[in-house]
Structures are given as structure tokens and as C-alpha cells.
Amino acid sequence: MDLSLSTRTVGDRTVVEVGGEIDVYTAPKLREQLVELVNDGSFHLVVDMEGVDFLDSTGLGVLVGGLKRVRAHEGSLRLVCNQERILKIFRITGLTKVFPIHTSVEEAVAATD
């Protein structure tokens, strides 16, 4: 399966809608998108993972890398996810303590840092 990405601006946040599989083959596409956004001055990102069907360790690494990039600019990276199979990966790896995870884009956009 492939990876789909789209971006939109909501207030001062950039929302990245992700769909499909984030794995060793598709993660570089997500990494490029996050790097490009940060390089263009978007330091407050919301990654909407509601359309993600699969996530592996490569995908987790890309998200952690994105978080480091935005934090270097006093920014934030928030996730939106309600899917138990994806949330389980974040719990098992302890990344629920690293990433703020929200139930909706609206909630993530409204959250303050």
C-alpha cells in the first residue's frame, strides 16, 4: 500500500493528513514532507493519523525526528489518532509520554504548548 499526504493550515498550525502505511518504504516521503514544512517556517504541526493503516519502527523514527526538528524552533508536533492498533504501538514504545495524542484535529489545534 502507498502513503498519501496532504497539508492544510488551521490557525497557526499546519495539519498533515496521513493515509495508508508508514513503513520502511514510505516513511522517507513523510520525512521529506516534515523537513520541508519546518524549513518553510511551520513549527507547530499536527499529524492526523486517522487514515493510517500500518505504522512500523521506521515511521516512529520519522515522527520522533520531526518532533526534534520543531522543538529546535520552539515548536510542537501533536498527533491525532483514535485507532487502537496504532495507539497500542505508541503505548508499547513509551511514546505516549513523548507525543501529545489527541482524538481530533480540532482538539489538537486548540491545545496550547
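Here the Cβ of each residue, glycine as well, is placed from N, Cα and C on the backbone.
Marked as domain 'STAS' by Swiss-Prot on the basis of sequence analysis: 3-112. In the predicted model, residues of the domain 'STAS' (3-112) average a pLDDT of 97.
The Cβ of SER57 (mutagenesis position) lies under 8 Å from no Cβ of any same-chain residue at least six residues away in sequence. Quoted from Swiss-Prot for the published mutagenesis SER57 to Ala: Abolished phosphorylation.
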